[in-house]
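Everything on this sheet refers to the single structure shown next.
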Amino acid sequence: MNSNDKKKVVRSWIEQFVHDFVEQLSKPTKDSVNVALKRRKHNSWNGSLDSKANERQKVKVFSFPRNETTIAQLFRVLDCVHEAVISDTVITKRDIYYRDVDLFKRQTVVDELLGDISNTIGCSRSDLNVEASAKGLVFGSIHIALENGTVITATKPLLISHHRISSITSTAKWVLVIEKEAVFQTLTEEALADTIIVTAKGFPDLMTRKFLVKLAKALPDAKFFGIFDWDPHGLCIYSCFKYGSNAYSHEPHSQLRNLQLLGPLYEDIFNKNQEFSLKLNKRDIKMITTLLQFEGFQKEPVVREQLQRMLFIQKKAEIQAILEFPSWIKGKLADADKSGKHSVR
């Protein structure tokens with residue numbers, strides 16, 4: 001099903017949904033009118049790690065007039081989506097929120113309703129013509145052509161746009177996915193040849209993940225490496241980039257499966273800078289246990305080894321534990337260039 005067909009499905013679903021609701025209201029014998037959405041229970045901290053999360057969908061029923069505020073919020077969101085689909089314009093979640101702040105009260109209300117709507121229809125959020133507000137940054141030798149005819153470059157850190165991309169061109173050999181913005185900014189000051197740098201400033205948003213997938217398709221010969229804190233949270237973020245998130249299980253095209261962990265690894269830190277390590281807490285240990293059970297990591301021996309080492313020594317460390325970080329990066333990329341492999345030890 002192409003993009004236009006998906007938009008037709010979304011439009012038809014919304015119109016039928018509204019029609020059914022109005023029809024129920026017109027029946028004088030009914031004391032209340034019900035609407036239903038498919039909602040998900042998902043673990044908010046482990047991203048894609050709970051393999052059973054996608055199976056725990058449930059239907060949430062809202063009754064009018066008992067849940068009149070929620071229903072009003074739902075129909076306001078549907079109105080915005082319907083307008084965006086008909087006019088073929090892309091709006092952001094924040095646009096919807098600011099159209100009726102008094103009604104929504106919180107941005108998360110809009111986020112949850114959009115997730116439930118797309119989950120109920122069985123489409124992605126982009127099929128609703130709604131994107132998250134820009135969060136991620138990209139830097140490097142890259143030209144991005146938008147569908148509106150604009151061509152943008154990233155010779156300075158560029159906010160990843162929600163506008164539709166028609167093509168991406170670059171001669172880069174490497175794409176570095178960085179967990180932290182501070183580390184990203186440090187690398188923009190270095191002369192890293194043939195390299196594109198991307199950060200989502202922590203846990204990745206959907207827009208940044210989808211941009212990376214488009215980048216991977218545009219640059220099939222480039223190698224994608226991830227740089228994350230040597231702790232369970234960092235590897236959880238790596239997992240979300242590579243395997244996706246339960247919160248957007250209906251967004252199958254946001255998994256960067258060719259992403260490989262560059263580091264830092266145990267030997268990068270503890271052979272030199274043990275004083276920069278921190279002790280694991282109970283939450284860290286619980287996360288490590290979950291990560292070791294995660295299906296995606298069963299075929300990643302390097303990642304499993306790092307997690308096991310964390311448990312064994314009861315320590316963790318941040319990227320900043322690498323004192324000569326720019327030199328370390330250049331050395332890792334040089335090793336990858338010599339080996340011609342997609343993983344570096």
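Going from the start of the chain as shown, residues are counted 1 onward.
The backbone N, Cα and C atoms fix where each Cβ goes, glycine too.
Keep in mind that this structure shows the original residues, not the substituted ones.
Listed features, source Swiss-Prot:
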type     : residues   : note
ACT_SITE : Y98        : active site, O-(5'-phospho-DNA)-tyrosine intermediate
BINDING  : E179, D229 : Mg(2+) binding site
DOMAIN   : 5-137      : domain 'Topo IIA-type catalytic'
MUTAGEN  : Y98 to F   : Errors in meiosis II segregation
Please report the distance from the Cα of D229 (Mg(2+) binding site) to the Cα of Y98 (mutagenesis position), rounded to the nearest angstrom. 35
Which has the fewest other Cβ atoms within 10 Å: E179, D229, the binding-site residues listed? D229
Over all shown protein chains, what is the count of other CB atoms within 10 A of the CB belonging to Y98 (mutagenesis position)? 12
Give the distance between the Cα atoms of E179 (Mg(2+) binding site) and Y98 (mutagenesis position), rounded to the nearest whole Å. 30
